Amino acid sequence: MKQYLELMQKVLDEGTQKNDRTGTGTLSIFGHQMRFNLQDGFPLVTTKRCHLRSIIHELLWFLQGDTNIAYLHENNVTIWDEWADENGDLGPVYGKQWRAWPTPDGRHIDQITTVLNQLKNDPDSRRIIVSAWNVGELDKMALAPCHAFFQFYVADGKLSCQLYQRSCDVFLGLPFNIASYALLVHMMAQQCDLEVGDFVWTGGDTHLYSNHMDQTHLQLSREPRPLPKLIIKRKPESIFDYRFEDFEIEGYDPHPGIKAPVAI
């Protein structure tokens, strides 16, 4: 995961001081890309421990189309707590847009099912895309989508994915985002009888919060360790039938975790 550490250093070296919605302040760069060959290992940051339970359960929650944090709480995941209302609702965030994008005539489009069908029946299509950025519903969302748009690509029997992330919290959020989409690529590839290819991450406003600087320097002082391997223990009937127990990360030997405040 040297690419990730190099991005951190780039933000420190080249970033512009900017104000932000949270009032915390950031160092920010605009436009950055990283490529991870998923054949080389699972891209889970090793210079600090990442909470894999949260990453897996959040992705399963998205795939169910859920937008209430009750499922997350049942599984001891609290990463969405700060944005939920008193009933645990977040509005039409990722899960709603992925699974039930509303159309003007009252229908709902299941984008995940659509891209699975495309991958199986028209893998050379240049339209194998999922978007969470629904302009008509942004004002109803507790938090506008940060990882907003992703595209799948099939070549030589391998499935690749590129994500566009409009806003990226490099220290806290990005390790989650990379691992989450890498996991999704593995799941989609298994469902489509493909091998995994590359995960390409593209960032817009890519920033370090001003209250994450000490943590960033600590992480940069650490040497990356070998990437772990993802094992999927079974192939469910559909992309929506995976369970937490289906996934195992083998050989994950990270440095200790580093705590940092969340900018809300």
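Every residue, even glycine, has its Cβ placed from backbone N, Cα and C.
Reduced to three states, the DSSP call for C146 (active site, nucleophile) is coil. Long-range neighbours of C146 (active site, nucleophile) (same chain, six or more residues apart, CB within less than 8 Å of its CB): Q165, R166, S167, C168, D169, G173, N177. Taken from Swiss-Prot, the feature active site, nucleophile covers C146, and the record attributes it to experimental evidence.
Per Swiss-Prot, the feature dUMP binding site maps to R21, R126, R127, R166, S167, C168, D169, N177, H207, L208, Y209. Long-range Cβ proximity for R21 (dUMP binding site), meaning a same-chain Cβ under 8 A and a gap of 6 or more residues, is found for none.
The (6R)-5,10-methylene-5,6,7,8-tetrahydrofolate binding site feature in Swiss-Prot is assigned to H51, D169, A263; the stated evidence is a large-scale study or a structure entry. Other Cβ atoms within 10 Å of the Cβ of A263 ((6R)-5,10-methylene-5,6,7,8-tetrahydrofolate binding site) number 20 in total over all chains.
Secondary structure at C50 (mutagenesis position), taken from DSSP and collapsed to helix, strand or coil, is coil. Annotation of the published mutagenesis C50 to Y in Swiss-Prot: Shows 0.2% of wild-type catalytic activity, but substrate affinity is not affected; the original residue is retained in the structure shown.
Other Cβ atoms within 10 Å of the Cβ of R126 (mutagenesis position), summed over all protein chains shown, number 8. DSSP assigns R126 (mutagenesis position) to coil in the three-state reduction, outside any helix or strand. The annotation that Swiss-Prot gives for the mutagenesis experiment R126 to E reads: Shows 2000-fold decrease in catalytic activity and 600-fold decrease in affinity for dUMP.
Here the residue is the original one, while Swiss-Prot reports the published mutagenesis N177 to A with the comment Shows 200-fold decrease in catalytic activity, 20-fold decrease in affinity for dUMP, and 10-fold decrease in affinity for mTHF. N177 (mutagenesis position) counts 18 other C-beta atoms within 10 Å of its own C-beta, drawing on all protein chains shown.
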Nonlocal residues around R127 (dUMP binding site), in sequence order (Cβ under 8 Å, 6 or more apart): Q118
- request: Write down the Cα-Cα distance for H207 (dUMP binding site) and R126 (mutagenesis position), rounded and given in Å.
  value: 30
- line: Rounded to a whole number of Å, the separation of the Cα atoms of Y209 (dUMP binding site) and H51 ((6R)-5,10-methylene-5,6,7,8-tetrahydrofolate binding site) comes to 20
Residues near C50 (mutagenesis position) in space but at least six apart in sequence (CB under 8 A): L44, P175, F176, A179, P254
Query: Do you know which of the binding-site residues H51, S167, H207, Y209 has the most other C-beta atoms within 10 angstroms of its C-beta?
result: H207
Statement: Quick note, H207 (dUMP binding site) and A263 ((6R)-5,10-methylene-5,6,7,8-tetrahydrofolate binding site): C-alpha atoms separated, nearest Å, by 12
